[in-house]
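Features reported for this protein in Swiss-Prot:
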type	residues	note
VARIANT	Ala11 to Ser	In strain: Berkeley, JP-5, JP-35, JP-55, JP-75, KN-12 and Oregon-R
BINDING	Asn116, Arg165, Asp174, His208	Ca(2+) binding site
VARIANT	Asp121 to Glu	In strain: JP-55
VARIANT	Ser156 to Arg	In strain: 1420#1, JP-169, JP-186, JP-190, KO123, KN-3, KN-9, KN-10, TN22 and TN256
BINDING	Arg202, Asn304, Arg343	chloride binding site
ACT_SITE	Asp204	active site, nucleophile
ACT_SITE	Glu241	active site, proton donor
VARIANT	Thr288 to Ile	In strain: KN-15
VARIANT	Thr398 to Ala	In strain: Berkeley, JP-5, JP-35, JP-55, JP-60, JP-65, JP-70, JP-75, JP-169, JP-186, JP-190, KN-3, KN-9, KN-10, KN-12, KN-17, KN-21 and KN-23
VARIANT	Ser401 to Leu	In strain: Berkeley, JP-5, JP-35, JP-55, JP-65, JP-70, KN-12 and KN-21
VARIANT	Glu403 to Ala	In strain: 1420#1, AO168, J87, JP-60, JP-169, JP-186, JP-190, KO123, KN-3, KN-9, KN-10, TN22 and TN256
VARIANT	Asn410 to Ser	In strain: Berkeley, JP-5, JP-35, JP-55, JP-65 and KN-12
Amino acid sequence: MFLAKSIVCLALLAVANAQFDTNYASGRSGMVHLFEWKWDDIAAECENFLGPNGYAGVQVSPVNENAVKDSRPWWERYQPISYKLETRSGNEEQFASMVKRCNAVGVRTYVDVVFNHMAADGGTYGTGGSTASPSSKSYPGVPYSSLDFNPTCAISNYNDANEVRNCELVGLRDLNQGNSYVQDKVVEFLDHLIDLGVAGFRVDAAKHMWPADLAVIYGRLKNLNTDHGFASGSKAYIVQEVIDMGGEAISKSEYTGLGAITEFRHSDSIGKVFRGKDQLQYLTNWGTAWGFAASDRSLVFVDNHDNQRGHGAGGADVLTYKVPKQYKMASAFMLAHPFGTPRVMSSFSFTDTDQGPPTTDGHNIASPIFNSDNSCSGGWVCEHRWRQIYNMVAFRNTVGSDEIQNWWDNGSNQISFSRGSRGFVAFNNDNYDLNSSLQTGLPAGTYCDVISGSKSGSSCTGKTVTVGSDGRASIYIGSSEDDGVLAIHVNAKL
């Protein structure tokens with residue numbers, strides 16, 4: 001059976017190739033994961049912040065009905081009851097309005113979709129009013145019956161690919177994606193989201209599904225909806241959650257022919273570097289030399305909703321909002337470097353790793369509160385609103401596809417490079433000051449450092465950098481400064 005599935009996978013490869021295109025609007029790059037936000041709040045954020053600040057896309061939490069769990073943990077969203085679009089984030093009408101409003105301001109929507117499994121035992125009723133009996137594998141809201149699932153068995157050996165793909169992940173009832181009826185229901189669900197104007201999908205737990213089955217599902221999806229500004233013939237961008245740190249039976253290379261993958265090695269490696277376990281000088285060959293998938297197959301991130309809580313991969317090396325200086329440096333590097341498709345995390349604060357989003361009453365999600373400096377309160381972290389991050393999204397948009405040039409390092413933890421002649425960044429992760437004359441590659445003039453401040457008319461709210469006629473500038477980053485990074489670009493010239 002595995003050989004037959006492999007043949008099907010290869011046959012559909014040409015169809016899948018269209019799924020590497022992010023479908024971003026021209027001149028934009030980078031997406032943000034607004035984790036557990038409500039649809040109405042995301043729509044407003046697209047219009048008021050994401051669009052004006054150059055973000056290209058927003059990843060949203062699962063949109064379909066999920067099991068209601070005691071204490072309302074975040075992970076209940078990953079326990080489907082049906083494919084009805086009804087969650088704590090809102091209903092179908094609100095979701096459709098959000099997608100339309102975001103598309104109108106150039107921000108594409110990417111849905112976190114869960115179809116590896118259905119809810120585990122205890123998930124008997126859902127956010128949309130549906131009921132289920134997970135113990136008997138009955139989910140009338142779809143409907144699914146026991147005929148649509150793999151036999152009950154637990155995953156205990158990640159060196160056994162059959163077990164990983166055919167058994168149950170932490171008790172979640174494992175759907176059989178090789179079943180034609182299951183394929184029909186999944187395609188129907190995804191096509192409905194495409195009709196509503198989404199640009200792509202993050203496929204949860206892709207590692208736990210056979211690549212050949214995924215190839216069939218992806219190959220059957222309709223083209224994107226041209227009513228939402230997509231080019232005729234466009235296909236949904238597919239990014240698959242495949243945790244591959246090496247040493248297991250399943251490899252990300254089995255999935256990169258079908259779509260992009262979540263490159264967890266990027267998160268692990270960038271955390272080690274900016275935590276000081278590896279030196280910044282070694283970043284000179286950042287990319288596939290570090291064991292990453294190809295650039296157009298890699299969705300890259302500093303942290304995600306799983307590994308910031310110690311789940312997934314990376315462990316204690318993962319950087320989160322709780323170590324803000326290093327987190328901002330790592331995020332700035334990710335956005336300054338051309339490798340991969342970057343995704344910015346936008347979190348809610350937590351002390352308990354099961355803790356759900358802020359609520360008004362223990363159940364209904366609370367809206368973020370916005371402060372005058374663009375930051376959030378009310379339990380929301382909103383890293384995407386940190387100046388050091390959103391200004392680097394603008395940096396990335398400004399430099400476009402220009403190559404890395406003028407690399408410099410001090411043989412330790414101070415580095416700098418330009419992106420052609422359009423942007424320049426410098427980093428200091430040493431315990432002493434960076435104070436050097438460096439080649440920026442930029443035209444002569446005075447520039448606003450978009451890390452310490454922002455350009456405002458003809459002035460700068462932060463540090464300024466003067467570039468000489470030879471392209472060189474005196475760069476200073478004190479080891480005790482709040483930010484260990486400096487960035488200038490041609491659109492920040494004063």
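From the backbone N, Cα and C atoms, a Cβ is placed for every residue, glycine too.
Here the original residues stay in place, and none of the substitutions has been built in.
Positions of Swiss-Prot features highlighted on the structure.
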{"residue": "Asp121", "record": "variant position", "DSSP class": "coil"}
{"residue": "Arg165", "record": "Ca(2+) binding site", "DSSP class": "helix"}
{"residue": "Asp174", "record": "Ca(2+) binding site", "DSSP class": "strand"}
{"residue": "Arg202", "record": "chloride binding site", "DSSP class": "strand"}
{"residue": "His208", "record": "Ca(2+) binding site", "DSSP class": "helix"}
{"residue": "Glu241", "record": "active site, proton donor", "DSSP class": "coil"}
{"residue": "Asn304", "record": "chloride binding site", "DSSP class": "coil"}
{"residue": "Arg343", "record": "chloride binding site", "DSSP class": "strand"}
{"residue": "Glu403", "record": "variant position", "DSSP class": "coil"}
{"residue": "Asn410", "record": "variant position", "DSSP class": "coil"}
Sorry to bug you, but what's the C-alpha spacing from Asn410 (variant position) to Arg165 (Ca(2+) binding site), rounded to the closest Å?
-> 47
From the centroid of the CB atoms of Asn116, Arg165, Asp174, His208, the recorded Ca(2+) site, which same-chain residues not already listed sit within 8 A by their CB, in sequence order?
-> His117, Asn150, Val164, Asn166, Cys167, Glu168, Leu169, Leu175, Gln177, Ala205, Lys207, Met209
Listed recorded positions among Arg202, Asp204, Ser401, Asn410 whose Cα sits within 10 Å of Asn116 (Ca(2+) binding site) = Asp204
Check the recorded positions Ser156, Asn304, Thr398, Ser401 for other C-beta atoms within 10 angstroms of each C-beta and report the one with the most.
-> Asn304
Set of same-chain residues at least 6 away whose C-beta sits under 8 angstroms from Asp121 (variant position) = Pro134, Ser135, Gly171
Between Arg202 (chloride binding site) and Thr398 (variant position): CA-CA distance (Å) = 27
Compile a sequence-ordered list of residues in the same chain as His208 (Ca(2+) binding site), six or more apart from it, whose Cβ lies below 8 A from its Cβ; state 'none' when nothing qualifies.
-> Asn116, His117, Ile155, Val164, Arg165, Leu169, Asp174
Rounded inter-Cα distance in Å - Arg343 (chloride binding site), Glu241 (active site, proton donor) = 13
For Asp204 (active site, nucleophile), which residues of its chain lie six or more apart in sequence with Cβ-Cβ distance below 8 Å?
-> Pro62, Tyr78, Asp112, Val113, Val114, Phe115, Asn116, Glu241
